[in-house]
Structures are given as C-alpha cells and as structure tokens.
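J.: Here it is, the structure in full.
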Amino acid sequence: MVEHGGTDSMWLNKYNPAAASSASSSSSSDAENKLFSRLKVSLTKKYPQKNAELLSAQYGTNLLLLGVSVMLALAAQSGPVKEEHLLSFITVLMLVQLVWMLCYMIRRERERSPVPERDAHAGASWIRGGLTMLALLSLIMDAFRIGYFVGYHSCISAALGVYPIVHALHTISQVHFLWFHIKDVIKKYETFERFGVIHAVFTNLLLWCNGVMSETEHFMHNHRRRLIEMGYANLSTVDVQPHCNCTTSVCSMFSTSLYYLYPFNIEYHIFVSAMLFVMWKNIGRTLDRHSNRKRRSTGSTGLLLGPLGGLVALASSVSVLVVYLIHLEKTEEMHEAAVSMFYYYGVAMMACMCVGSGTGLLVYRMENRPMDTGSNPARTLDTELLLASSLGSWLMSWCSVVASVAEAGQKSPSFSWTSLTYSLLLVLEKCIQNLFIVESLYRRHSEEEEDAAAPQVFSVAVPPYDGILNHGYEAHDKHREAEPAAGSHALSRKQPDAPLPAGQRLDVTPGRKRQILKNICMFLFMCNISLWILPAFGCRPQYDNPLENETFGTSVWTTVLNVAIPLNLFYRMHSVASLFEVFRKV
C-alpha cells in the first residue's frame, strides 16, 4: 500500500504541472530558509579574532594615510587644500572618538557584571601621571589657540576656533579614559570595540603628525629667515600671519608661546596612541594569572653617582642650548663655533652613555637569572618602538658619515671630523642602550626582595643551569628549607651544590649589583632627557651643517631631517619612560 501510494504521488506530480510547481516552490523555499538560518548563525557567531584585528588595523591604517595625504597637500601652501580643511577633518575624528569613549564608559557603568579583567602591565600609574602633566600643557596650548582665534576672528576660518575647543574636550575625556579604563581587557562586543580603540589610536597618531608638521614649518620658517639675514642663500619667506589686525594686544604672545608648547603636545599624543594600542592588543586576550601580577618597586638606597652625573649632563645641555641659540644669530664665525660646541658636547655625552649602558650589560652577565618569555603586549610594544624609532637617528648618522668621508679631501668646516665622530658614537650609543633596556625589561625579577646587607654571595656559573633544573621541585625545596633542621645548617638554594672552578667564579653582593644598576638607570634617564631638550627647543645643527647639504642636496637632506628628528625626539622620551620602569623594577 505504501509503495502504491508513493507511485500514485509521483505519477500525479509528473502529469500535474500545478502540483509539480507547488512542490518545487516548497523545496526552494526550504532551501532559502536553511541558507538564511545558516547565514544568521554565521553572523551571530563570534567573529574570528585575527580577522577582526586585520579589518580594524586596515581601517586605522587607511585613516592615517588619508590624513597624511591631506597634510602633504597642505604642505604645498599654494594648493586648494587649506589649514581649515585639515583641522576640520581631525575635528571630526576627535568627535567620533569622543562618542565611542562615552558609549564605552556608559556601557561599563550599566553592566552589573563583576569587574573586568585588567592587565597589570598596561599603563603604569606613573606613566598616566606623566601624561596628565603633558595633557595640562596641551590644555594651555589650546587656551592660547583660542586667544589667537579671538584676536584674528575677522579674517580666519571658524575651524581654527572650533578645533582647540574640541581638542581640549578630547584631551580631558581621554585622560579620564586612561586613568579608569586603559587596563581593561575587553571580552564583550569585541569586533565593535576593536574598531573604536584603533580609531582612537590613529586619531592620536594624526594629531601627533599634525603637531610635528606645524612645529617643523615654524622651525623651517625661522631657519630660512636666519639664512637670508646672514646672506647664505637667496630664499624667499612665506608670510604666515593673517591679513588683518589683531583685536587684542597679546596675539604675538599667543603665537610665539604656541611653539614652546608643541614638544609636550607631540609627546602626549604619541604616548597615548601607544597605550591605546596595547589596549587594542589586549581585546579578547586570556591573561596568565601567574605573569599578570604587579611587581613591587625596589628600594633606592645608595643613589649618588647616577643622579649627580645626570644633573651635570642636564646643566650642560641647558647651557649648550642657550649659547647655541644666542650665537646662531651672530656672525658666521660665531655660528660655526656654536655648531662645533654642540658636536664636542655630543661626543662627550655619547661616550659616557656608551660606558654606562655597557657597564649595565656587564653586570647582567654576572648573574644567572633566566629571561621572562611570557606574553606581555606592553613590553613587546616597548621593544618594537625602541627599535623602530632608532631608525631615524641611524639614517641621519649614516648620511653624515657618508658626507664627511665624501668631503674629506676638499675644504670643509672645522667641525667636520667632530661631526663624523659624533655620528658614529650616536649609532653605537643607541645600539648598546637598546640592548640594555630590552634585556632589563625581559629579565625575570625575583619574587622576594633581597636584603642588601645580608652576607650572601651571588655566585655565577658558566654555562647557566636554567633549563637543566626542574623548577617544579624548587618550591618544594624552598618549603623544606624554611623548616628548622636540628643539628645541621640548611644551605641557601641560591648557591650551587658543587663549588665552581676559580676561573668561573665571580662574587658580587646583590645589594651592590642593585645599586650599580639603579645609578646607571638614573644617569641614562637624565641623559636622555637632556638629549630630548636640545632638538625639542631649536638646537638642530644638522640643518646648519654644509657637508650634508652639498652631498645630498638641500631638498633631500631637509626631507631626511624632517623625518629623522621627530623619530629621534620620540626615541629619547620613550627611552626615558623605559629606563624609569627599569629603575623601579631592577
């Protein structure tokens, strides 16, 4: 009966077109429903992390390239793109970031879930405190911009008045976000939050680029004016003042003060973008409970030589800056003497910093402590930024070396060989300092503080035993050693079981090692501040060195410097932050 009924049904469908059409439409409808449900499931599933990272990274990169394209068009000065167009574009980006930060903070407040996971290594409190100080200086700069707009409001675009207001609001909101949310490890709405965080990263990068471009334009304008006054070149300057009278008496003070605050605003935005990038990398990350612990800061006893040497370096830098800026406007002989003074000072500084970093590396060679290879996005980013920002100075240095060697047989300034020595030492100094900082960041710290006055001997064995010993038994042995042993003395587990040969043994007390490293960190810390101050406030003798201008041409050499000097400024300030972190944890 079943077979007969099935045959009849097939016969009816075959010879009845209406029935066949109904069955066909029913099957196609079922197929569409299955396809729709499958597509719905695939869209509602969690988007793959790598795909979300790639999409958001491409969005941010293209956003940055769009902004840089507008800046390059603005650099032509005679083109259709004006400053108000660039500022309007950046203002829109800041408003979008403000909306995202507001939505994120409101959602965090409304959620009744437990406190989100937080990365203990992201955004140390002292870094956020330093950024707060830089933000205050940025707010002062915004106030000067608003005052400048009020004075010239009759002949300049309204975008120049809206921009500082939005920037001030953006700065205040962003500092609040950094203090209360930068450590969050986001686990909900990951794809949406990736785009929000990466938008904030590249918005700050664009603000950094805008600050660098404005500061460079101001420096180049003064540089051309000085060359014209000294008769070095037949150049023409571009009038950068508005074509109307200022309605207040402090417009010139506002415009002049802006460029003394630009270095702080530039460093603020580049550091914020780095911290937000770490937050972006932490989205969806599973934290390691063992490594995600905040280590205590160590003591600072025995600090004398490092701070003293750093203060001498800082005082020397300020003196060189003042003398250089004064003599630069005088006669050609005094101008050449000022440039020579800078290079002599630079050679002495580079040599001292090479010795300091090399001594720190030698101290590390005296201990048998393994490297920390755990996952830490903040530390990885620190290392990558150190190496990437070194490229600017290295390019500038090797160009100077090529120019000095190429002009060796011809008439050259008196400081040509000093410039060659300075360039080579600059390359060496950054190589050694990078090694010292990176090894310090990756060196594993002991969980217990060592007593500097304890009569212990720090023994070094070659080759190291790390990787041979089973660390799983160390905790058990430590527990047994803590128990008092009757009639016997327990040996410290920090000493090897067998005595070392005399040629492979080096005795250094832990307290002495800590003092040496802390003094080195403090000395390098203040030296990097000194080397940041000079170019940040106008001491840039590379522009006044005729060797590179004759070898590469003025346009090529100026382009190299306009790229290399901002990277060098960031390198010095980033080294300051890294060295202070090493100083606290060593």
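Heads up, the Cβ atoms here are built off N, Cα and C, so glycines get one too.
According to Swiss-Prot, the protein carries these features:
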- Glu267 to Ala: Complete loss of proton channel activity (MUTAGEN)
- Trp394 to Ala: Abolishes homodimerization. Impairs surface expression (MUTAGEN)
- Glu429 to Val: In backstroke; causes otolith agenesis (MUTAGEN)
- His574 to Ala: Abolishes proton channel activity (MUTAGEN)
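Show me how these features fit into the shown structure, please.
T.: Long-range Cβ proximity for Glu267 (mutagenesis position), meaning a same-chain Cβ under 8 A and a gap of 6 or more residues, is found for Leu134, Leu569, Phe570, Met573.
Taking Cβ-Cβ distances under 8 Å and a sequence gap of 6 or more within the same chain, the neighbours of Trp394 (mutagenesis position) are Val427, Lys430.
For Glu429 (mutagenesis position), the number of other Cβ atoms no farther than 10 Å from its own Cβ, over all displayed protein chains, is 26.
All chains included, 23 other C-beta atoms sit within 10 angstroms of the C-beta of His574 (mutagenesis position).
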J.: In the three-state scheme derived from DSSP, which category covers Trp394 (mutagenesis position)?
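T.: Reduced to three states, the DSSP call for Trp394 (mutagenesis position) is helix.
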J.: For His574 (mutagenesis position) and Glu429 (mutagenesis position), determine the Cα separation and express it in whole Å.
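T.: Cα of His574 (mutagenesis position) to Cα of Glu429 (mutagenesis position) measures 15 Å after rounding.
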